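Peer 1: Quick one: structure below, then a few questions.
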Amino acid sequence: MLPFATIPATERNSAAQHQDPSPMSQPFDLPALASSLADKSPQDILKAAFEHFGDELWISFSGAEDVVLVDMAWKLNRNVKVFSLDTGRLHPETYRFIDQVREHYGIAIDVLSPDPRLLEPLVKEKGLFSFYRDGHGECCGIRKIEPLKRKLAGVRAWATGQRRDQSPGTRSQVAVLEIDGAFSTPEKPLYKFNPLSSMTSEEVWGYIRMLELPYNSLHERGYISIGCEPCTRPVLPNQHEREGRWWWEEATHKECGLHAGNLISKA
């Protein structure tokens, strides 16, 4: 089982008080660092990320189980920077949960929104549910990928809550550290940390319950993988969590594009 022991309060306070808030961006050997972190705890991976990037590291929060990532990062750096995507189609419970997390940790969450100049023509021409007919790619491209691309254009490193057990078809090879193949450019590499990659759903929920973290109330109604309201449904017993997303499409295509590298690497 992956170690994710709780950091004692005295150590958490010390880490928070001594965290250097200035950007560090220290050069490093990517393969060597990735290899050294491969078997480390999520906290150790995040600590290394902060050591190399300081406040240039952004945490991605989806409004679901990745509250664990926010919690771990906040305990290492109280000045942690967090962003979340508001597609305009999230569940009411998710909006409430994002507010809960903001208040619980006393942090600002940078909420990213779609560009209305792109969104309005799509809705006007195809309506609000074109993804059931045309696939989710176009809608996700406007509501998720474009806002994220705008955000990451000014970011040197980010951390996600991706886990290998979330999708055997697309996430089974998620590395703890990689160059983001979807959003890097030749001039500007983007470093992507996945500290929770080796954690299982059971371990994530053990952490949430042990520390009594806030969580999305949709989880109490059978939702596991939570996205936009029209594209998410509860899963049945013995179904994989990803079967609750875009259920009308092939399993191998169940990535919205935020982690397109998972698909690119399999091409």
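Any Cβ shown, glycine's included, is placed from N, Cα and C.
Checked Swiss-Prot, it gives:
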type     : residues                                                     : note
BINDING  : SER60, LEU85, LYS144, GLY161, ARG242, GLU243, GLY244, ARG245 : adenosine 5'-phosphosulfate binding site
MUTAGEN  : CYS139 to Ser                                                : Loss of activity. Contains essentially no iron
BINDING  : CYS139, CYS140, CYS228, CYS231                               : [4Fe-4S] cluster binding site
MUTAGEN  : CYS140 to Ser                                                : Retains 3% of wild-type activity. Contains less iron and sulfide than the wild-type. Decreases stability of the iron-sulfur cluster
MUTAGEN  : CYS228 to Ser                                                : Loss of activity. Contains essentially no iron
MUTAGEN  : CYS231 to Ser                                                : Loss of activity. Contains essentially no iron
MUTAGEN  : CYS256 to Ser                                                : Loss of activity. Has iron and sulfide contents very similar to those of the wild-type. Does not affect the stability of the iron-sulfur cluster
ACT_SITE : CYS256                                                       : active site, nucleophile
Peer 1: Look up GLY161 (adenosine 5'-phosphosulfate binding site) in the DSSP assignment and report helix, strand or coil.
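Peer 2: Note: GLY161 (adenosine 5'-phosphosulfate binding site) is coil by DSSP, not helix or strand.
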Peer 1: Using a 10 Å cut-off, grab the number of neighbouring Cβ atoms around the Cβ of CYS228 (mutagenesis position), all chains included.
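Peer 2: Taking all protein chains shown, CYS228 (mutagenesis position) has 22 Cβ neighbours within 10 Å.
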Peer 1: Would you count the other CB atoms within 10 A of the CB of LEU85 (adenosine 5'-phosphosulfate binding site), including those on all shown protein chains?
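Peer 2: The answer is 24.
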Peer 1: When you tally the Cβ atoms that lie within 10 Å of each candidate's Cβ, which of the mutagenesis positions (CYS139, CYS140, CYS231) has the highest tally?
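Peer 2: Most Cβ neighbours within 10 Å: CYS139.
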Peer 1: Are there any residues in the same chain, six or more apart in sequence, whose C-beta is under 8 angstroms from the C-beta of GLY161 (adenosine 5'-phosphosulfate binding site), and if so which?
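Peer 2: Correct list: SER60, PHE61, SER62, ALA64, GLU65, ASP66, VAL68, LEU69, ASN194, LEU196.
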Peer 1: Hey, does DSSP put SER60 (adenosine 5'-phosphosulfate binding site) in a helix, a strand, or just coil?
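Peer 2: Once the DSSP labels are grouped into three classes, SER60 (adenosine 5'-phosphosulfate binding site) ends up as strand.
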Peer 1: Tell me the Cβ neighbour count for SER60 (adenosine 5'-phosphosulfate binding site), meaning other Cβ atoms within 10 Å of its Cβ, over all protein chains shown.
Peer 2: 23
